[in-house]
Amino acid sequence: MTQSNLLPKTFRTKSGKEISIALGTGTKWKQAQTINDVSTELVDNILLGLKLGFRHIDTAEAYNTQKEVGEALKRTDVPREDIWVTTKYSPGWGSIKAYSKSPSDSIDKALAQLGVDYVDLFLIHSPFFTTEQTHGYTLEQAWEALVEAKKAGKVREIGISNAAIPHLEKLFAASPSPEYYPVVNQIEFHPFLQNQSKNIVRFCQEHGILVEAFSPLAPLARVETNALAETLKRLAEKYKKTEAQVLLRYTLQRGILPVTTSSKESRLKESLNLFDFELTDEEVNEINKIGDANPYRAFFHEQFKDL
């Protein structure tokens, strides 16, 4: 089902706070940089995004782009209170251990690199880690550290990325009260992967957890043979939009908040210009059906094999 028509430009977390489409600052921005360099290209891109109307910036410890976000926050004319900043604790991956000695250290490092007194949303980047990778922290203990940071005012909201239902249930159990349940689960979502793990979107939406989508444009950017090509072309022509705008609008109408990025000003503008048209229920269902028949997963292949 789609959400109601005339979608607002912002969603709300279950605590009532407004959150809008995110400008991502993922690792592609630092591939040509050494770890201590600051990418002026990324700083300029964030400043451009803010100028065009983005009010949500998504970064992460693992991206190594918090310094760039901090520099942009320092230079922009947009008041800090009008910008939603999301970042993430990296608990380690494969042979790579967590960058910080603890989740609390990760939060303090984020505040310092971002140059802010608080972060609007702090996520655990992945639930797939061992205590050896995290210097001794289980998922529940990492969550307890986020709870304490929220109590201390260092973070306003807390959540997770790439969580399946069993992970979320662990976080519920580790929370002192529903006030400290995760408010966001950021997952890979696009027509070819409508549930990163079994029934995750419905579960989140039934429990007041906002689903954010990374890689919402995967059918255009990552898939070699796009089974949606004809459908997207037809809908783009019908609504006088780009195929990317059709996909982002589809994501919104599924009740999911996209995280997107581009180095091109025209595409950044397009990503914000999604609210003057609406796909019909039949069109959304057509995209759903074709997507389900052509599954594609870009990330976490092994981790979700049994989830």
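Just so it is clear, glycine is given a Cβ too, placed from its N, Cα and C backbone atoms.
Lifted from Swiss-Prot, the feature list:
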- Tyr63: active site, proton donor (ACT_SITE)
- His125: active site, proton donor (ACT_SITE)
- 26-28, Asp58, Ser161, Gln186, Ser215, Leu217, Arg222, 260-264, Arg267: NADPH binding site (BINDING)
- Thr27 to Ala: Decreased catalytic activity to 5.7% of wild-type (MUTAGEN)
- Asp58 to Ala: Decreased catalytic activity to 4.8% of wild-type (MUTAGEN)
- Tyr63 to Ala: Decreased catalytic activity to 0.17% of wild-type (MUTAGEN)
- Lys88 to Ala: Loss of catalytic activity (MUTAGEN)
- His125 to Ala: Decreased catalytic activity to 1.5% of wild-type (MUTAGEN)
- Phe299 to Ala: Decreased catalytic activity to 19.1% of wild-type (MUTAGEN)
- Phe300 to Ala: Decreased catalytic activity to 17.8% of wild-type (MUTAGEN)
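Taking CA atoms as the reference points, Gly26 (NADPH binding site) and Lys88 (mutagenesis position) are 11 Å apart. Each residue contributes its Cα atom, and for Thr261 (NADPH binding site) and His125 (mutagenesis position) those atoms are 18 Å apart. A 10 Å radius around the C-alpha of Tyr63 (mutagenesis position) takes in these binding-site residues out of Lys28, Ser161, Ser215, Arg222, Ser263, Arg267, in sequence order: Lys28. Local packing around the recorded positions Lys88, Arg267 was summarised as the count of other Cβ atoms within 10 Å of each Cβ; on this measure the leading residue is Lys88. Within the same chain, the residues at least 6 positions away from His125 (mutagenesis position) whose Cβ sits under 8 Å from its Cβ are Ala60, Glu61, Ala62, Lys88, Tyr89, Ser90, Pro91, Ser161, Asn162, listed in sequence order. Taking Lys28, Ser215, Arg222, Ser263, Arg267 as the binding-site residues under consideration, the smallest Cα distance to Phe300 (mutagenesis position) is found for Ser215. Straight-line distance linking the Cα atoms of Lys28 (NADPH binding site) and Phe299 (mutagenesis position), rounded to a whole number, equals 15 Å. Note: the CA-CA distance between Arg222 (NADPH binding site) and Phe299 (mutagenesis position) rounds to 11 Å.
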